[in-house]
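Engineer: Take a look at the following structure, please.
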Amino acid sequence: MDAAIRGNDVIFVLKTIGVPSACRQNEDPRFVEAFKCDELERYIENNPECTLFESLRDEEAYSIVRIFMDVDLDACLDEIDYLTAIQDFIIEVSNCVARFAFTECGAIHENVIKSMRSNFSLTKSTNRDKTSFHIIFLDTYTTMDTLIAMKRTLLELSRSSENPLTRSIDTAVYRRKTTLRVVGTRKNPNCDTIHVMQPPHDNIEDYLFTYVDMNNNSYYFSLQQRLEDLVPDKLWEPGFISFEDAIKRVSKIFINSIINFNDLDENNFTTVPLVIDYVTPCALCKKRSHKHPHQLSLENGAIRIYKTGNPHSCKVKIVPLDGNKLFNIAQRILDTNSVLLTERGDHIVWINNSWKFNSEEPLITKLILSIRHQLPKEYSSELLCPRKRKTVEANIRDMLVDSVETDTYPDKLPFKNGVLDLVDGMFYSGDDAKKYTCTVSTGFKFDDTKFVEDSPEMEELMNIINDIQPLTDENKKNRELYEKTLSSCLCGATKGCLTFFFGETATGKSTTKRLLKSAIGDLFVETGQTILTDVLDKGPNPFIANMHLKRSVFCSELPDFACSGSKKIRSDNIKKLTEPCVIGRPCFSNKINNRNHATIIIDTNYKPVFDRIDNALMRRIAVVRFRTHFSQPSGREAAENNDAYDKVKLLDEGLDGKIQNNRYRFAFLYLLVKWYRKYHVPIMKLYPTPEEIPDFAFYLKIGTLLVSSSVKHIPLMTDLSKKGYILYDNVVTLPLTTFQQKISKYFNSRLFGHDIESFINRHKKFANVSDEYLQYIFIEDISSP
């Protein structure tokens, strides 16, 4: 700092309130005078009834001042209350000033607090009916511009504080050409109350805010930008209502006419004082008139009407300009791509690092609150009102027109805290995961510290898996299908076949189910047998509706199909359950289309029986056999003599509890990912095993025996006629009786009689009432000479 401004001992004073600007500028000795401190003190002694008001001589040339405050409380505090209040007052205002100085001036927070709390002077009013004083912080210097900029901060402190002294700070003194009554002088000649000095400060310079005497203990700060630079080039923002409408609202508030109304425009309305024609009392405070004019300011998206001079002498009025503010808030939230509309008409919300449905709980409202602090200050305060939040939420819903396709990342596994790439093992979180729009997840957080191969849990898990599906040459094909099926549960795409887990009781099917449920969490759903045995239509079907976007569906405990009255598995249902879209809606909902990403596993102790068998069905069925029995010690001997089991193991009574406590969650998940990369990269492959279904034996074999007749077989008719074939309607046909004779050479009628009859009924045709035929040719009849 320049040495010229480190000191000022010439005190410029006004001799009365309301000195005309011209007299002040010309330094008319009738109204103004300049003193050295000792001269000022003698002048007051010689003129005890004088009225002196300290002010800066020329703010443009020199505006260094001490931080000062004027406190005026219309109540008298007793000594104890006063001491407590003044102590809290010093702490509050020093903290407030230090925060402002740090934020706006780049000052050192601790240094400001230290300089303010270590050295200050207090005056005391001789008026016994009130508590009034001036406080001068002797070693804390700033500029008048800085004090003016600090006015709002101190005003907010004054309004929010519970301290009566803090609430009584007069912020009106922070203005251009401000004045402060000199200690020991009167406010006017008729007023006999004055402010007196208090120990330990007995020098008049300690009570003057324009006196400057900087030393090593002093601290100075000022605005990093001038007030003029802080004013934006254009005050009126596009989101506001029109300026004309806003000024009309201001005019209606005053009731009395504004004489210079037509002089106001978008660029000057904050600097031009309002000239009011007080025909009637002030509409704000009901006083007959005001000496100082009202003025307008623009704050937080609203016009603020306040009175210059002492602002507490009239009410402050706010005129909101938020014609489209709530709409703008909704638009800003939409711009973050944190709320989307799915193709099913659902709203999904990006919150806490994952996409979630806005269904059971109001997640859009939670999102609005969570990003409130990321919005500009003028918007964030609006969201504290529940009614306005609801309006913003409604705006967001109305503005979302274009739907987005979700869950199109089959090789990504979503968690509560991010997304796991199944191919390369990368885990994406935060904004990196946001681009993978997945509406369902495992429901738990991914923990990379547990997602490792070498762990005690992995060792225990491998022993469990190897017991359920042994790694033997005889079981190699079965084990491979077991691994393929379970790892396909990670994939978010439609699977081409259903898998039956077939085996006697206590062979590890339910253990596998619980391990899978633990590993993929909410992506697993268990359903009933009705999805296999009942007609699937567009009616209410919560079992089908719950399959939407799930990656594994487990259907347990099929009935014993040998029992009378039990329903067979519907072939049509199997076909529908391998389609990308499954029809079925929840109760009280019209959403009937469910995206089918599930690996459907059917846990059964009985061989499956179908109502109808064809090639389409056989291409959609795979079977994993379970032949290791887990037995109690008492039943082990009987189990070892049962041909249904290859091995018998002792049952681990504590295993179920460990699985329920998710001990093997990340170990099994690691294993599933490993199998996924082994079998399903780059293409997911899940093949049927129709040869494992006894009921398919006839259809698998007959497909190797017969071909449909066609025109290319007509030239062979000479040889075929000798073998019982006839030509009917230009098609080679085989009479029914002849077909039955030929087919009996390949199939035992006692074992396959029902299948033969079913095949005939499905394919036979009628020449007339009594003659029946089939349009099939035995392969051996056209291949043999």
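Using the three backbone atoms N, Cα and C, a Cβ is placed for every residue, glycine included.
Every residue here is the original one, so none of the noted swaps is modelled.
Here Swiss-Prot flags ASP170 as active site. Positions annotated as domain 'SF3 helicase' by Swiss-Prot, on the basis of sequence analysis: 477-639. Annotated ATP binding site per Swiss-Prot: GLY503, GLU504, THR505, ALA506, THR507, GLY508, LYS509, SER510, in sequence order, evidence recorded as sequence analysis. As a published mutagenesis entry, LYS509 to Ala appears in Swiss-Prot alongside the note: About 30% loss of ATP binding, and more than 90% loss of ATPase activity. For the mutagenesis of GLU557 to Gln, Swiss-Prot gives this note: More than 90% loss of ATPase activity. The structure shown keeps the original residue. For the mutagenesis of ASN605 to Asp, Swiss-Prot gives this note: More than 90% loss of ATPase activity. The structure shown keeps the original residue. In Swiss-Prot, the entry for mutagenesis ARG619 to Ala states: More than 90% loss of ATPase activity; when associated with A-620. The structure shown retains the original residue.
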Engineer: Near ASN605 (mutagenesis position), which recorded positions out of ASP170, THR505, SER510 have their CA within 10 Å?
Structural biologist: THR505
Engineer: Would you kindly give the Cα-Cα distance separating SER510 (ATP binding site) and GLU557 (mutagenesis position), rounded to the nearest Å?
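Structural biologist: So the Cα of SER510 (ATP binding site) lies 10 Å away from that of GLU557 (mutagenesis position).
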Engineer: Which residues, in sequence order, are found in the same chain with Cβ within 8 Å of the centroid defined by the Cβ atoms of GLY503, GLU504, THR505, ALA506, THR507, GLY508, LYS509, SER510 at the ATP site, excluding those residues themselves?
Structural biologist: ASN605, PHE626, HIS629, PHE630
Engineer: CA-CA, which of the recorded positions ASP170, GLY503, THR507, GLY508, SER510 lies nearest ARG619 (mutagenesis position)?
Structural biologist: GLY503
Engineer: Count, for each of the recorded positions THR505, THR507, SER510, ASN605, the other C-beta atoms lying within 10 angstroms of its own C-beta, and report the residue with the smallest count.
Structural biologist: THR505
Engineer: I'm trying to understand the geometry here, so how far is the Cα atom of GLU504 (ATP binding site) from the Cα atom of the residue listed as 'active site', in Å to the nearest whole number?
Structural biologist: 89
Engineer: For the mutagenesis positions LYS509, ARG619, which Cβ has the most other Cβ atoms within 10 Å, all shown protein chains included?
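Structural biologist: The largest 10 Å Cβ neighbour count belongs to LYS509.
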Engineer: To the nearest whole angstrom, state the Cα distance for the pair the residue listed as 'active site' and SER510 (ATP binding site).
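Structural biologist: Each residue's Cα considered, the residue listed as 'active site' and SER510 (ATP binding site) end up 77 Å apart.
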Engineer: Please work out the number of neighbouring Cβ atoms within 10 Å of the Cβ of GLY503 (ATP binding site), leaving out its own Cβ.
Structural biologist: 22
Engineer: What is the number of other Cβ atoms found within 10 Å of the Cβ of ALA506 (ATP binding site)?
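Structural biologist: Looking across every protein chain shown, the total is 21.
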Engineer: Quick check: in three-state DSSP terms, what is ASP170 (active site)?
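Structural biologist: In three-state terms, ASP170 (active site) counts as coil.
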Engineer: What's the number of neighbouring CB atoms sitting within 10 A of the CB on GLU504 (ATP binding site)?
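Structural biologist: Step by step: centre on the Cβ of GLU504 (ATP binding site), count other Cβ atoms within 10 Å, giving 15.
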Engineer: Count the other Cβ atoms sitting within 10 Å of the Cβ of GLY508 (ATP binding site), across every protein chain shown.
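Structural biologist: If we count other Cβ atoms within 10 Å of GLY508 (ATP binding site), we arrive at 22.
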Engineer: Let me spell it out: for each of the recorded positions (ASP170, GLU557), count the other Cβ atoms within 10 Å of that residue's Cβ, using every protein chain shown. Which one has the most?
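Structural biologist: Comparing the recorded positions ASP170, GLU557, the most crowded Cβ belongs to ASP170.
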